[in-house]
Amino acid sequence: MVNVPKTRKTYCKGRECRKHSQHKVTQYKAGKSSLFAQGKRRYDRKQSGFGGQTKPVFHKKAKTTKKVVLRLECVVCKTKAQLALKRCKHFELGGDKKQKGQALQF
């Protein structure tokens with residue numbers, strides 16, 4: 001269980017700052033993939049018509065988790081940076097701090 005606070009004071013690479021300042025933390029989420037990327041256009045063209053599946057479908061998945069990526073936005077200059085954390089099964093943003101001697105809760 002990884003619990004990350006919603007704000008953190010860290011170095012800002014922005015041209016105005018270039019010093020440690022407060023950052024707002026959110027979790028990175030991949031955007032919607034474009035239908036007009038060259039590979040997708042080629043794939044759709046190949047798939048159309050008769051003949052079933054034309055390219056191999058990947059089945060040998062090895063990983064059970066993904067790396068968590070944090071998106072840090074500077075409060076002063078609004079510059080965004082990304083920071084990758086280690087792999088974890090449970091990730092929490094701004095959760096309660098854990099007390100000593102209490103059971104884990106998901």
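Note: Cβ is positioned from N, Cα and C throughout, glycine not excepted.
Original residues throughout; no substitutions modelled.
Of all Cβ atoms in the shown protein chains, 17 besides its own fall within 10 Å of the Cβ of Ser21 (variant position). Look at Ser21 (variant position): DSSP puts it in a strand. Here the residue is the original one, but Swiss-Prot notes a natural variant at this spot, Ser21 to Thr: In L41P1A.
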